[in-house]
Amino acid sequence: ASCRTPKDCADPCRKETGCPYGKCMNRKCKCNRC
């Protein structure tokens, strides 16, 4: 998922890992694991 802020990653990361947290690196979400 593309992003500008870590908040942009909440929904895509929740879908991907079940965890609504991630970093935004090079405009791409890098999702954390819970």
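Even glycines carry a Cβ here, placed using N, Cα and C.
This is the original sequence, none of the listed changes applied.
Non-local contacts of Arg14 (mutagenesis position) by the CB criterion (under 8 A, 6+ apart in sequence, same chain) comprise Pro20. According to DSSP, Arg14 (mutagenesis position) is assigned to a helical segment. While the structure shown retains the original residue, Swiss-Prot records the mutagenesis experiment Arg14 to Ala with this note: Increase in selectivity for Kv1.3/KCNA3 over Kv1.1/KCNA1 (>2000-fold more selective). Very weak decrease in inhibition of Kv1.3/KCNA3 and important decrease in inhibition of Kv1.1/KCNA1. No change in ability to suppress lymphocyte proliferation.
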